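Here is what Swiss-Prot records for this protein:
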DOMAIN    923-1103  domain 'FCP1 homology'
DOMAIN    1146-1239  domain 'BRCT'
MUTAGEN   Asp933 to Ala  Loss of phosphatase activity
MUTAGEN   Asp1064 to Ala  Loss of phosphatase activity; when associated with A-1065
MUTAGEN   Asp1065 to Ala  Loss of phosphatase activity; when associated with A-1064
Amino acid sequence: MLVARSGCSRTLIRMGNDENLMVMVDVEEGEIPDSVNTEIEVKHKSTTTTADVGGDVDVGVVAGGRGGGGGGSNGNSRVWTMEELISQYPAYRPYANSGLSNLAWARAVQNKPFNEGLVMDYEPRESDKIVIEDSDDEKEEGELEEGEIDLVDNASDDNLVEKDTESVVLISADKVEDDRILKERDLEKKVKLIRGVLESTSLVEAQTGFEGVCSRILGALESLRELVSDNDDFPKRDTLVQLSFASLQTINYVFCSMNNISKERNKETMSRLLTLVNDHFSQFLSFNQKNEIETMNQDLSRSAIAVFAGTSSEENVNQMTQPSNGDSFLAKKLTSESTHRGAAYLRSRLPMLPLLDLHKDHDADSLPSPTRETTPSLPVNGRHTMVRPGFPVGRESQTTEGAKVYSYESDARKAVSTYQQKFGLNSVFKTDDLPSPTPSGEPNDGNGDVGGEVSSSVVKSSNPGSHLIYGQDVPLPSNFNSRSMPVANSVSSTVPPHHLSIHAISAPTASDQTVKPSAKSRDPRLRLAKPDAANVTIYSYSSGDARNLSKVELSADLVNPRKQKAADEFLIDGPAWKRQKSDTDAPKAAGTGGWLEDTESSGLLKLESKPRLIENGVTSMTSSVMPTSAVSVSQKVRTASTDTASLQSLLKDIAVNPTMLLNLLKMGERQKVPEKAIQKPMDPRRAAQLPGSSVQPGVSTPLSIPASNALAANSLNSGVLQDSSQNAPAAESGSIRMKPRDPRRILHGSTLQRTDSSMEKQTKVNDPSTLGTLTMKGKAEDLETPPQLDPRQNISQNGTSKMKISGELLSGKTPDFSTQFTKNLKSIADMVVVSQQLGNPPASMHSVQLKTERDVKHNPSNPNAQDEDVSVSAASVTAAAGPTRSMNSWGDVEHLFEGYDDIQRVAIQRERVRRLEEQNKMFASQKLSLVLDIDHTLLNSAKFNEVESRHEEILRKKEEQDREKPYRHLFRFLHMGMWTKLRPGIWNFLEKASKLYELHLYTMGNKLYATEMAKLLDPKGVLFNGRVISKGDDGDPLDGDERVPKSKDLEGVMGMESSVVIIDDSVRVWPQHKMNLIAVERYLYFPCSRRQFGLLGPSLLELDRDEVPEEGTLASSLAVIEKIHQNFFSHTSLDEVDVRNILASEQRKILAGCRIVFSRIIPVGEAKPHLHPLWQTAEQFGAVCTTQVDEHVTHVVTNSLGTDKVNWALTRGRFVVHPGWVEASAFLYQRANENLYAINP
């Protein structure tokens, strides 16, 4: 019943928005007007009513003046529910919300909640009208007075309610069915959209547009999360979850291949993806998939920790406040989730690392250095941590290892406010002790760093469980000088070797060692004010201590060879007074990389019995083969006897340690400058021709090295020789002094070499310093003397005599280790065989046999040459045949050796000769070399545990059917636990290719896997003939592509590189031989193999399809290698033909004449679009790529329609193709059909 409010004499009653429903009614205050007998009737033409979803009807009837029974209203009255009133007439809602008795009564009768009726939608209809009729008649029987309720049952009303109820029930059932159908359609539509996004994720697209792909996947996963939460189970749920996991694998693969900058930019997105999948879909994943996600999270956390540790304090502060901004940003984005789904997810929970120490006073020496690598963020063991005085050390910090993980604060303000409570203490991380920005002039600054630089590592205490108090120095040993110690920090024999090798440091023995001396003592200007500070104390070592020290020093060199380089250069420069040494105060620069020092420490030379020469802090031998260039007096020296094979072992060690050679090379270059100021040096390239050009192979040449008796006595008594720099103060003043890291050193070094060359050219050929004495024993013949050599040096031309080389040394003069000698030490090591005799000085001469393969070939007819001796002066052995071998041996291939030293040239030449012999044999049989990759090229393998049970049954049936065929393709290896499927057409390919090529099998798997596959493909052993190469170890997985990617090379492959063809599915594993490679499409038969490479969609096994043998990949590859073979042997001169040129020519024919423009493939504004893989592939196969359309463009390669370039191509009838068209053309070595890859509008 609608009643006008009291207090209104004339009230405008308007219900709904229909203008026809507005009438004027006169009412008295507080009552329904009797004079005008107003009744409200509801007239409608429809006989049905609208009910809510539940089918319930409110029985509250709007009563009229006659109870709805008179006035022609029979049949037109309807039952009004509160839902209809609320939805149809908004003005009525306040009354319903206030708890109107009609609504309360209706709900009480039906035992329903009050608020259930507020959710019904009502559609307004034209037929529903409210008409107010005025009547002058008196009140009829049954008419209600004000405040009364009609309790008399009206039969007509009851019948009306009963009919309406039945109608509502029928309509409600139909509506429920419609809603169910709509819900199913909506669900199916959402599933289809999600699946489309997940299936469209490809590896190439992720590499080109990582952020866009991640955004789409985030949106799809959010929608999938809602579906999973709203529906307990729905079709395709498991499929969508598996697709989500496959997409995550693809994204993770691309993320792991990024550089550090890209990882830092995309780590948030990656973390959100991992968290979303792990939190909401892990219950639908298998155990292995969960483990893989956990591994992804751990890798991401480790990379995040490393990035956090390397950031500056300001960056860390920004990262601390970032979650706060992220929360506010998230709150805004939650309201517009439909426009940007990915932004509504929570940020990743990365561990927060401490910033710079809040209590530490940082000075210039403790700030990070831009020239040093970032200090490691990994914590040290609690036993060696540093604590601040006054703060307790917890038991947990003393016993636990690993990074200290702080709980993540979800509230940004709370996280910032509690920061000082967390990180107020000194951190347990090693980064507390920050490195110095510049290299210290005092190598021993407390950190024991190798190379004269300040290390960021904390010195481990020799007392387990003890803590070093930061800011307090520990007492040093009495014999320890923090400012005058040598670079490698002389180590006492009591220091455990492992204690030093762990940190690549060496320090004096003490129960606790100093952390860092005062900053004042590290001032480099103090060295100028106190020249005596450069003196250092030499410690005595036993042979065992020397060996242990060598191990520590070598490990330090391996840790940071860059520091070693700086240290050596630092010791070389400087004035003479700074490098003065006395007999009792001679430096022992242990571990500076000198080859003599290292070999002696390893036991080849004894310290007690071998006199040493000190030159700029680096030790050398008094009995060196290389004397100075100013030798004029021949004197004999009694040298201490050593083991018979010491020199041979020494040279071999030199050959395998290039660091030693590099250090000696630098020393020789630096020493030549002051010496040439007062002496005329002998041209090392002239003297180098003696052993390289005149000593023939198979010749044993005893090399005696006599030295001065006085020199021997001096060295035996004191063990130290005076530095040659003391005898040349004038030359020292002319040397250029530069800091160790001064980049002008490189320019200066090249200037010295050019100056040396010009000076050597001006040297007279009859200089007395270049003369030597020659004596012959046995048969003597004249050698061919180069024009540069003194004609008075009577040397045998055929080189079949032995040479006895007498070393001539000046007393107190250090031998000149020239550049050419150090560059050719490996050549000498290959030619030298040492035999020493103990006894008198004449019997203790060093016998050196010089051998070369070239000389063996030139003089095979002199078997008695070993009985002949030739002695020449030591000045003629200053260099070991390097330049002469380059000029006389390399010949027309000299250009191939540019950039290699003579050590590498010898090895390359030896390998080259061997390969040329193999190649000539192949050419004689009209064959080339063919390298075949196994995995995903010739076959596809899968382990038993990777194959699903439903696929297992299919494979078993196929294998039974395959056994009846003459050539099988499917195998089940029980002993290896794996399935193997051969690529269609492989038997025909191997049979025909073996007639044209020497076949080689190559795999990244282990030997067991390679052997089994070779037996499978070549049961008789006639195709490969044992040429099987495996790069993996025994502990590696069977399928090599699951391992960490490695590179492949042609080691073990017959012939030269110019005659080798490679067939592989991966280009990146052949970085040095891409020009020899025929790239083929991966053969992925098993579903697990597709997932390994992040590919979506069903596999060949699931599709029950396979490649066509006559048109597949192997058939196309066979046609290519047959063409290469035909073109190769059509040339008359096979030595000038290269398969790489033939292959490149065949590739350029594939897409010749095509002009390609890429649309939505290469990011807009890319500075170097030609580096995109598709761009490079298209140009490699003959196409011309451009960034702008023109009339010559023939193809537009795109992923979608709608761009200007695509519209331009469609209007002009040009090809609009998918990127797969380029890939297909490259794989099949023929232009693919554009219609198969067309993108139609």
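Placement of Cβ uses the backbone N, Cα and C atoms for every residue, glycine included.
This is the original sequence, none of the listed changes applied.
It is 5 Å from the Cα atom of Asp1064 (mutagenesis position) to that of Asp933 (mutagenesis position). The Cβ of Asp1064 (mutagenesis position) has 23 other Cβ atoms within 10 Å, all protein chains considered. Cβ contacts within 10 Å of Asp1065 (mutagenesis position), excluding its own Cβ and spanning all protein chains shown: 20. DSSP classifies Asp1065 (mutagenesis position) as coil under the three-state reduction.
Geometry remark: Asp933 (mutagenesis position) versus Asp1065 (mutagenesis position), CA distance 8 Å. The DSSP breakdown of the domain 'BRCT' (1146-1239), given as helix, strand and coil counts, is 35 helix, 16 strand, 43 coil.
In the structure as shown, the Cβ atom of Asp933 (mutagenesis position) sits within 10 Å of 23 other Cβ atoms.
In the three-state DSSP scheme, Asp933 (mutagenesis position) falls into the strand class.
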